[in-house]
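Single-structure report; data block below.
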Amino acid sequence: MEEHTEAGSAPEMGAQKALIDNPADILVIAAYFLLVIGVGLWSMCRTNRGTVGGYFLAGRSMVWWPVGASLFASNIGSGHFVGLAGTGAASGLAVAGFEWNALFVVLLLGWLFAPVYLTAGVITMPQYLRKRFGGRRIRLYLSVLSLFLYIFTKISVDMFSGAVFIQQALGWNIYASVIALLGITMIYTVTGGLAALMYTDTVQTFVILGGACILMGYAFHEVGGYSGLFDKYLGAATSLTVSEDPAVGNISSFCYRPRPDSYHLLRHPVTGDLPWPALLLGLTIVSGWYWCSDQVIVQRCLAGKSLTHIKAGCILCGYLKLTPMFLMVMPGMISRILYPDEVACVVPEVCRRVCGTEVGCSNIAYPRLVVKLMPNGLRGLMLAVMLAALMSSLASIFNSSSTLFTMDIYTRLRPRAGDRELLLVGRLWVVFIVVVSVAWLPVVQAAQGGQLFDYIQAVSSYLAPPVSAVFVLALFVPRVNEQGAFWGLIGGLLMGLARLIPEFSFGSGSCVQPSACPAFLCGVHYLYFAIVLFFCSGLLTLTVSLCTAPIPRKHLHRLVFSLRHSKEEREDLDADEQQGSSLPVQNGCPESAMEMNEPQAPAPSLFRQCLLWFCGMSRGGVGSPPPLTQEEAAAAARRLEDISEDPSWARVVNLNALLMMAVAVFLWGFYA
C-alpha cells in the first residue's frame with residue numbers, strides 16, 4: 001500500500017490551467033474561426049438552401065469524399081477526445097473496440113440500408129417507417145424518442161466534454177465560452193443547411209486529424225515511443241492512496257492499479273469490464289442503431305449524389321475510424337503514465353481538488369496532454385481541433401433534429417404548411433435547441449464526469465436495441481407489419497426503462513464507493529442487456545406480426561431489401577394523408593413540387609432581401625433557378641430515388657470494402 005501524501009500537496013485544479021493568452025495561440029484560433037465562417041459563407045452562395053431538399057439533404061449533390069469526411073466528423077465529437085482518452089487512461093485499449101466495430105457496421109449502411117432508404121424516397125428515418133408500415137404512431141414515437149436522445153444525451157456529452165477541455169486548458173468562463181461556441185455553430189447551421197455542414201465538416205476533419213496527429217507525436221516522444229507506452233502503462237499508479245475520510249481509509253490496489261488485461265481488446269466474458277461477446281455482438285446491435293437508422297448519420301448518406309458515392313463515403317469513414325485508437329486511446333494511456341497523481345487519482349477528496357468530481361479524473365487525460373506538452377501556437381491548434389469536434393457534432397444534431405421536428409412533427413400539426421413556413425420553423429427549432437442546450441449546462445456541469453462516457457453508452461444500450469430490431473425486420477422481413485413493429489417498440493421500451501430507471505436512481509458508483517443497485521437489476525453488463533433486449537423486441541415484433549394481417553405486396557415495392565429493384569407501381573400506405581396534404585416531399589418528390597400558390601407580394605426592401613438571402617429563404621432574383629415543370633419535377637424525383645451503379649466503379653468500391661475489412665480483421669486479431 002502506498003503512503004498517503006499530505007492532502008495539501010495534492011495537485012490543485014486551478015494551479016494547472018494554461019491560459020491561451022499568447023499571440024501565436026490567439027492567431028491560430030482566429031484563423032480557424034475565419035476559415036470555418038468563410039467556408040460556411042461560400043457554401044451559402046453556391047448551394048440551394050431555399051428548398052426543403054436543398055436545406056435538409058444538400059440536394060443529393062455531394063460526392064464521396066465530403067460524405068465520408070462528414071460521416072466521420074459528425075461521429076467524432078469532443079466526447080470522443082475526452083471520453084476515449086479518459087477510458088483509455090482508466091482501463092486500456094478495449095474502448096477502441098467501440099470505434100473499430102463501426103468499420104463493419106458502416107458498410108452495412110452503405111450496402112444494405114442506404115439503397116432501401118433511397119428507393120423509398122425519404123428524408124427522415126421515422127418517415128421511412130411511416131411508408132413501410134403506415135399509421136402515425138411509430139413515426140411519432142421515433143421522432144420524439146430521437147429528439148429526447150439528441151437533447152439530453154448527445155448534447156449533454158458534447159457540452160460536458162467541451163466544458164472539461166475549456167476548464168483544464170483555458171480557464172475561461174464556461175458559460176460565456178460555450179454560449180459563444182453555440183452561437184457560431186447556430187449561425188452557419190441556420191443559414192447554410194446541410195451543404196454548409198458537410199463542407200465545414202470536411203474542413204474540420206482535416207483540422208481534427210492534423211492536430212490530433214501532432215499531439216500523438218509529442219505524447220509518444222515524451223513516453224519513449226510505442227514500446228515505452230507498453231512498458232510503462234501497467235506501472236502507472238497514483239501515489240495518493242489513503243483517504244482522510246475514515247469511511248474510505250486505505251484504498252485497495254485493485255482500484256488504482258491498471259487492469260492486467262489493459263493491452264487486450266477482447267476480455268474475459270464474465271470478469272472483463274468490456275466482455276468480448278458483449279463487445280462483438282451487443283455493441284454491433286447498438287452501433288447498428290447509430291450508423292444505420294440514426295438521423296444524424298443516415299442524413300449524410302442520403303445526400304450522396306449516387307449509391308456508388310455513398311458506398312465510397314462509407315469506406316472512407318471506415319478507414320478514418322481506424323485512427324481513434326492511435327490518436328485518442330493511446331494518448332490517454334500515455335497521459336496516465338506522465339501524470340498519474342492527476343489522471344489516475346483515486347482518493348475522492350484529491351480528485352475533487354484536481355478536476356472537481358470525486359469519482360475520478362481520467363476525463364482530463366487529453367486536456368492535460370495539450371496543456372503540458374504542446375508549445376504556443378500548437379496549443380491553439382489543439383483548441384481549434386476541440387472546437388471543431390464540438391461544433392461539428394452540435395451542428396449535426398441541430399440540423400438533424402430540425403429535420404425531424406419539421407418533417408415528422410410540425411407537418412402533423414400544420415399539414416398544409418408551405419415550403420417557406422417549413423424552412424422558417426426548421427430554423428426556429430435550431431434556435432430553440434440552442435436555448436435548451438444552454439439551460440442544460442448546469443445539469444451537465446454538476447454530473448459526475450467519471451460516469452458520463454459510460455452513461456451515454458448505457459442509455460443507448462437500454463433504448464436503442466428495440467429500434468435496431470424494428471429497422472432490421474422492416475428492411476429484411478416483408479411479413480412484419482405495423483402492429484408488430486409498434487408493440488415491439490413499446491415492449492422493448494418498457495424492458496429498457498425497467499433497467500435504466502433503477503440503475504440511474506442508485507447511481508453507477510465507483511471502485512472506491514460501489515453502487516447500491518441490487519445485482520439482479522444492475523449486475524448484467526449493459527451490452528449483454530442490449531443483446532437480450534434486441535432479441536426480445538424482435539421476437540415480440542415477429543409474434544404480433546404473424547398473429548395479425550400481413551401488408552399486401554403492392555405496398556412494399558422498393559421499401560424492403562428484396563424488392564429494392566422492383567419497377568412496379570407502389571401504393572403508399574400513407575397515400576391518403578399525402579393526397580390531403582400539399583406536401584409531396586413526404587412521398588419523396590423534389591422540393592420544387594412543394595411550392596404553394598401564394599398571392600403576389602410587393603417587392604421587399606433591400607434590407608429584407610439581404611435578410612432573406614442570409615436565411616436561405618429568398619425567392620427569385622439573380623441566380624435563382626426557375627421553377628420546375630411537372631415533368632421536370634417527376635424526373636428529379638426519379639433521380640433522387642435512383643440506385644443504379646456503373647459496374648466498373650461498383651467493383652472498385654466492393655474491392656475496397658473487402659480490403660478495409662481485411663485490415664480491420666488484422667488489427668482486431670493483433671490487439672485481441
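Each Cβ is built from the backbone N, Cα and C atoms, and glycine gets one as well.
Original residues throughout; no substitutions modelled.
Per Swiss-Prot, the features are as follows:
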BINDING   A73, I76, A389, S392, S393  Na(+) binding site
MUTAGEN   S74 to A  Impairs phlorizin binding and its inhibition on glucose uptake
MUTAGEN   V95 to I  Strong reduction in D-glucose transporter activity. Impairs inhibition by empagliflozin on glucose uptake
MUTAGEN   F98 to A  Slightly decreases D-glucose transporter activity. Abolishes empagliflozin binding and its inhibition on glucose uptake. Impairs phlorizin binding and its inhibition on glucose uptake
MUTAGEN   V157 to A  Decreases D-glucose transporter activity. Impairs inhibition by empagliflozin on glucose uptake
MUTAGEN   D201 to A  Impairs phlorizin binding and its inhibition on glucose uptake
MUTAGEN   L283 to M  Strong reduction in D-glucose transporter activity. Impairs inhibition by empagliflozin on glucose uptake
MUTAGEN   F453 to A  Slightly decreases D-glucose transporter activity. Impairs empagliflozin binding and its inhibition on glucose uptake. Impairs phlorizin binding and its inhibition on glucose uptake
- Query: Around I76 (Na(+) binding site), how many other C-beta atoms are within 10 angstroms of its C-beta?
  - Reply: 27
- Query: Counting all other Cβ atoms within 10 Å across every protein chain shown, which of the mutagenesis positions V95, V157, L283 scores highest?
  - Reply: V95
- Query: Whole-number Å distance between the CA of S393 (Na(+) binding site) and the CA of V157 (mutagenesis position)?
  - Reply: 10
- Task: Restricting to the same chain and to sequence separations of six or more, state which residues have a Cβ under 8 Å from that of F98 (mutagenesis position).
- Result: L84, L283, S287, Q457
- Taking all protein chains shown into account, the Cβ-based neighbour count within 10 Å for A73 (Na(+) binding site) is 32
- Could you state the CA-to-CA distance between S74 (mutagenesis position) and V157 (mutagenesis position) to the nearest Å? 14
- Query: Taking the Cα atoms as reference points, how far is V157 (mutagenesis position) from I76 (Na(+) binding site) in Å?
  - Reply: 12
- Note on the structure: Whole-Å Cα distance, V95 (mutagenesis position) to I76 (Na(+) binding site), is 14
- Query: Helix, strand or coil at I76 (Na(+) binding site), per DSSP?
  - Reply: coil
